[in-house]
Amino acid sequence: MEVERVQDISSSSLLTEAIPLEFIRSEKEQPAITTFRGPTPAIPVVDLSDPDEESVRRAVVKASEEWGLFQVVNHGIPTELIRRLQDVGRKFFELPSSEKESVAKPEDSKDIEGYGTKLQKDPEGKKAWVDHLFHRIWPPSCVNYRFWPKNPPEYREVNEEYAVHVKKLSETLLGILSDGLGLKRDALKEGLGGEMAEYMMKINYYPPCPRPDLALGVPAHTDLSGITLLVPNEVPGLQVFKDDHWFDAEYIPSAVIVHIGDQILRLSNGRYKNVLHRTTVDKEKTRMSWPVFLEPPREKIVGPLPELTGDDNPPKFKPFAFKDYSYRKLNKLPLD
């Protein structure tokens, strides 16, 4: 069965200035109604080049406890490499449909790798205004080049180079977060599977939408991952839920945005917060983003670290193998 891509729906919708009913969100979700219009709190910024390591640790821990979200600058990923990553990703989505479909997620696949549109079950049967491409970029034993675009030709080289940098940055951040819990610096890395932890690249492609007041690029969710490292293009759209409001997230162009995901929430026994976020769309411009999700291997059981629990602080979460946790969450099944 042929899947209709949002990129194609966008092209026809722009002519009529209307969108199909399945993309129109209920009033409790519509951005025009639910976005806070007052003063917006600034997303915490952490400068990783600051020689005062204690100051960096405090900033990361505070942001992770209060927001579950922060942005890092002077993070070590070359600006030119990020530009190239975004360039090859944009060129892929500008290819003819037949070329994009050559790396599509197979219909019977239980994995998420590949070009696609629908990701998870929506309780109201609504659709998100986004197409995506998923593929693992690390470790090499988990990489399946079947889902890496052949065009543009430099796609593979750029993504392999980016994988090295993003792994290094994520391990730096996990070390700081472990330190903030009073644990050995490799505690959270090991809790996520150590060197077998997987890095999943996702490209989100949000084409222009004639009714951005009614639709969402991605509905409200927390990430399945341990942490997520994201670089967006220049079109805003990330919204964060904090203090009972949806706020537009304003970020520094050269920064990497860090989301604390479900697995760090669980490993830290709730000390670090998993950020609830969503994505809005633009009437005239295409928004894109490149999150990399650091995830445990499928069979890895993740639950509160024993060092963080005791009689006075019992475990708040039930341990799950990551594959079971992912299945239950994506299918809206109970997690307790």
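Each residue's number is its place along the chain shown, starting with 1.
Positions of Cβ are set from backbone N, Cα and C atoms, glycine also.
In this structure the noted substitutions are not present, so the sites keep their original residues.
Annotated features in Swiss-Prot:
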- His132 to Tyr: Slightly decreases activity (MUTAGEN)
- His132 to Phe: Slightly increases activity (MUTAGEN)
- Phe134 to Leu: Reduces activity 2-fold (MUTAGEN)
- Phe134 to Ala: Reduces activity 7-fold (MUTAGEN)
- 196-296: domain 'Fe2OG dioxygenase' (DOMAIN)
- Lys202 to Arg: Reduces activity 8-fold (MUTAGEN)
- Lys202 to Met: Reduces activity 25-fold (MUTAGEN)
- Asn204, Tyr205, Tyr206, Arg287, Met288, Ser289: 2-oxoglutarate binding site (BINDING)
- His221, Asp223, His277: Fe cation binding site (BINDING)
- Asp223 to Glu: Loss of activity (MUTAGEN)
- His277 to Phe: Loss of activity (MUTAGEN)
- Ser289 to Thr: Reduces activity 2-fold (MUTAGEN)
- Phe293 to Ala or Leu: Reduces activity 12-fold (MUTAGEN)
- Glu295 to Gln: Reduces activity 2-fold (MUTAGEN)
- Glu295 to Leu: Reduces activity 15-fold (MUTAGEN)
- Lys329 to Asn: Reduces activity 4-fold (MUTAGEN)
Give the helix, strand or coil assignment DSSP yields for Tyr206 (2-oxoglutarate binding site).
-> strand
Let me know how many other Cβ atoms fall within 10 Å of the Cβ of Lys329 (mutagenesis position).
-> 16
Relative to the Cβ of His221 (Fe cation binding site), which residues of the same chain, six or more apart in sequence, are found under 8 Å away?
-> Leu276, His277, Arg278
Cβ proximity for Phe293 (mutagenesis position), under 8 A, sequence spacing 6+, ordered by residue number, returns Tyr199, Met200, Lys202, Asp223, Leu224, Ser225, Thr228, Gly261
At the Cα level, what's the spacing in Å between Tyr206 (2-oxoglutarate binding site) and Ser289 (mutagenesis position), rounded?
-> 9
Rounded to an integer, what is the Cα-Cα distance in Å between Phe134 (mutagenesis position) and Met288 (2-oxoglutarate binding site)?
-> 14
Nearest to Arg287 (2-oxoglutarate binding site) by Cα distance: which of the mutagenesis positions His132, Glu295, Lys329 is it?
-> His132
Cα-Cα distance, maximum over Asn204, Tyr205, Tyr206, Arg287, Met288, Ser289, record's 2-oxoglutarate binders, Å = 9
Cα of His132 (mutagenesis position) to Cα of Tyr205 (2-oxoglutarate binding site): how many Å, rounded?
-> 6
